[in-house]
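Following: one structure in structure tokens, then a few remarks.
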Amino acid sequence: MKRMLINATQQEELRVALVDGQRLYDLDIESPGHEQKKANIYKGKITRIEPSLEAAFVDYGAERHGFLPLKEIAREYFPANYSAHGRPNIKDVLREGQEVIVQIDKEERGNKGAALTTFISLAGSYLVLMPNNPRAGGISRRIEGDDRTELKEALASLELPEGMGLIVRTAGVGKSAEALQWDLSFRLKHWEAIKKAAESRPAPFLIHQESNVIVRAFRDYLRQDIGEILIDNPKVLELARQHIAALGRPDFSSKIKLYTGEIPLFSHYQIESQIESAFQREVRLPSGGSIVIDSTEALTAIDINSARATRGGDIEETAFNTNLEAADEIARQLRLRDLGGLIVIDFIDMTPVRHQRAVENRLREAVRQDRARIQISHISRFGLLEMSRQRLSPSLGESSHHVCPRCSGTGTVRDNESLSLSILRLIEEEALKENTQEVHAIVPVPIASYLLNEKRSAVNAIETRQDGVRCVIVPNDQMETPHYHVLRVRKGEETPTLSYMLPKLHEEAMALPSEEEFAERKRPEQPALATFAMPDVPPAPTPAEPAAPVVAPAPKAAPATPAAPAQPGLLSRFFGALKALFSGGEETKPTEQPAPKAEAKPERQQDRRKPRQNNRRDRNERRDTRSERTEGSDNREENRRNRRQAQQQTAETRESRQQAEVTEKARTADEQQAPRRERSRRRNDDKRQAQQEAKALNVEEQSVQETEQEERVRPVQPRRKQRQLNQKVRYEQSVAEEAVVAPVVEETVAAEPIVQEAPAPRTELVKVPLPVVAQTAPEQQEENNADNRDNGGMPRRSRRSPRHLRVSGQRRRRYRDERYPTQSPMPLTVACASPELASGKVWIRYPIVRPQDVQVEEQREQEEVHVQPMVTEVPVAAAIEPVVSAPVVEEVAGVVEAPVQVAEPQPEVVETTHPEVIAAAVTEQPQVITESDVAVAQEVAEQAEPVVEPQEETADIEEVVETAEVVVAEPEVVAQPAAPVVAEVAAEVETVAAVEPEVTVEHNHATAPMTRAPAPEYVPEAPRHSDWQRPTFAFEGKGAAGGHTATHHASAAPARPQPVE
């Protein structure tokens, strides 16, 4: 009769044995420190994806991450819009940080982590549920005949949810459809609880732990052929009755009995010796032969020896009978030891093929009762049989053994003499190294005795050959023969320590493996779900949901606290100045700053988990630092603007209406248009503020505070590139407008004068042009030049081209960079001093540079030359009204900074600035400036002078004077009223014309004649003629080559060797 014996007398080890009479055929041992992890369900997080392995590594709570192959990933973890074309790519399926529910398919072995799967399987008494694998399912392969047909009909009547698979176990044979449906409903309830628990906590943690050894034994081994279940512990007996009832096997409750005999349970049935055989390498056979089982990293090798076997009439019969016995014992040992993987059996050689087939059939019949899947091949011509067995759990040796600290698992150690000679060679090798003072050898006692006695002369020879090197050999009784340490001590590192104290000194370097780490037992992790106490109501999740209502009102409360009404007086004056100046023009939107920021912050916090927002946040952070870096320059610019703003009294009545409109627009504006709206607002704000009149000095401090408040509440939006906020307004004006310039009026200000350091003093000579568009300010040119310099001298691109159109553009850009270099290969200073350049033998080729860039560089040089220590800012009262007039075809005076002689005792350098830069472009045709042209310019100025009408009586507009080309540089220049300046400049131009007969001015172009460097007159050297003549070649010979033309021949007849007598 078959029995199940459960030994629980020792709490450190629980053993379950299945016996048939007194023959042990299955064994399961579990220790508290070696619980089985296979079939445990975890919630893990993907930490790394390896496309080369087509797998992902998952952190599920263990020290070593699990291995999740691509084929073990369920379809439910694929992206919603994923469409597989051929072989799927794991990077398209999974992403790092994704949380998955995994089950351990193979436990950790050696250096390999656990193999995981997302196809969960929940094993019950009669059924195995595959909740996310619809392709899996069927009936156990052991069930055959009519039982299989009945189970198919029962399966058809079960209510299985869509997308799930079901397997009927062997224990389900003969069960009714109601019993199968009850087990199925239990598994479905279990799966729902697993999903609920997975949603309650973040990964990684253990959701479901596989049952202990008793429950597994009841679930896997309880069959109708089990006659009784004997347990030697009353507490375990009560626990077993509960498990039987929970598993739905009430028919076995009567078979559970308590063993109360004096003899231990396993000894009573004489299976202790059989259990011990499962831990031994060699197992004896009844006939006298033996089998030897060796487990390696790759496979398990089993060798069969006849040994003392004498059964049989001849050697062939003896080999055949021994192999038959070995086949039965091998099948039994595989179950007892739970060996899995590849197994190779070396049977005793058998000549007849029928004997080989008989042994194969005996082995197949012996493993039929094994739960694991087994595949067996035929015996090869070398007498080897290959088979594979499913690894259900760690083998008996892996769960109860550890690697030997002495032999490191090899089973052998090196001989003392061989090890001593190896240490001696290593000592000499260390002594040969440079800067070696001592060599310390810490060795076991037998090795030290051999080196200090038998090999004393060899040690002395090493010290003699290596002058100054001292060999110290120290015996250590804590060491065993395979281990030793040879340490090299450099000069200056030696310590005055006694030799027998060296092992303690080098204790860290030796670091012998301790056995304490094997004795450590980790505290088992508690699962989130109880195994058998399955509640009808899923477990309540962790208190994460109540936090949602607290977070939700946060974005709604943000817009309710506008930042604009904080200082109504400042904003009213600011809006009043803008409204009064433009009189109902385009409305400004400075109060949009606080509203978008109040809404953007909660929005960005909500999008923290979106991976596509990471780059945008990075750009915002970079922009924050850039704005802080340029805060000082922005404040200075704002101060200059605010001084030019006029205080208006009529704006206070419009404050409430504008505030309501701006707030409404800010709330209803789309978030996608926030960056564009911010950029347009800044450009409009800069243009308008550039035209504002100067504010009174009593409100200057308040304006500075308002500017700082505006900078603080300005929303941070991603921009392509930070732009300089000094853009000027461009207008088209007629000849009369540009020619009219009011006289310069110096105003005395009661307050302390403000000294500006940035711009240098500039003077402008007004020209009479055709109707043209005004030139931009030097600041704008510098900005454009800076942008061009950033882009390698080329215009900045507004956007990035599509990826599929980018290759040819890159090729053109590379060709352009190579064809037109931005730097000269030879420095200009060296070229000017070179006589070869002056004589025309060497030419430097430069890239095409716009004339505007050349003029800007010349202006910079002029500004550097004319910098003076004292600079006084004098506002110029001049108002210009647009006048539309017909084109006037007159010559245009070039903008020239010339010395102006003033008969005053103390000349001063006066800087005049104007927000509108009026610099007329010259005509395209180069023309010569004459006196008549200057007179015409004066007449036009006089005729256009009465047209001037000031827009506002209190408006003080400063004139920005632009410099162009330096003719004569003087240390001091004073700006005078417009009309006299024109006349004096004309005279100056006459004097210049006396030196240079013709001065041509081209459109946006500046030239200068080439100045020859002082060098002696170049006289080319006459070519040299040589008198050498090629000698005539006289050929002597027959005019042919080869053996047939030879004149001398030598030959030798073949000689026969002399015979040896």
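Every residue, even glycine, has its Cβ placed from backbone N, Cα and C.
None of the noted substitutions appears here; every position holds its original residue.
Swiss-Prot lists 39-119 with the feature domain 'S1 motif'. G66 to S appears in Swiss-Prot as a mutagenesis experiment; the accompanying note says: Disrupts folding of the S1 motif. Looking at Swiss-Prot, the entry for mutagenesis of T170 to V says: Abolishes enzyme activity toward RNA substrates with a 5' monophosphate. Strongly reduces enzyme activity toward cspA mRNA. Here Swiss-Prot flags D303, D346 as Mg(2+) binding site. Quoted from Swiss-Prot, the note on the mutagenesis of C404 to A is: Reduces zinc-binding. Abolishes homotetramerization and enzyme activity. The feature Zn(2+) binding site is assigned by Swiss-Prot to C404, C407, with experimental evidence given as support. In Swiss-Prot, the entry for mutagenesis C407 to A states: Reduces zinc-binding. Abolishes homotetramerization and enzyme activity. The structure shown retains the original residue.
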Using all protein chains in view, find how many other C-beta atoms are within 10 Å of the C-beta of G66 (mutagenesis position).
26
With every protein chain in view, what's the tally of Cβ atoms within 10 Å of the Cβ of D303 (Mg(2+) binding site), excluding that atom itself?
16
Between C-alpha atoms, which of these recorded positions comes nearest to C404 (mutagenesis position): G66, T170, D303, D346?
D303
Of the mutagenesis positions G66, T170, C407, which one sits closest to D346 (Mg(2+) binding site) when you measure Cα to Cα?
C407
Does DSSP give T170 (mutagenesis position) helix, strand or coil?
helix
Helix, strand, coil: count each for the residues of the domain 'S1 motif' (39-119), based on DSSP.
10 helix, 32 strand, 39 coil
Using a 10 Å radius around its CB, how many other CB atoms surround D346 (Mg(2+) binding site)?
16
C407 (mutagenesis position): tally of other CB atoms within 10 A of its CB:
13
Using D303 (Mg(2+) binding site) as the reference point, find which of the mutagenesis positions G66, T170, C407 has the shortest Cα-to-Cα distance to it.
C407
State the count of C-beta atoms found within 10 angstroms of the C-beta of C404 (mutagenesis position), not counting that atom itself.
11
In sequence order, which same-chain residues at least six apart have a C-beta under 8 angstroms from T170 (mutagenesis position)?
S140, R142, I143, R223
Kindly state the mean pLDDT of the domain 'S1 motif' (39-119) in the predicted structure.
89
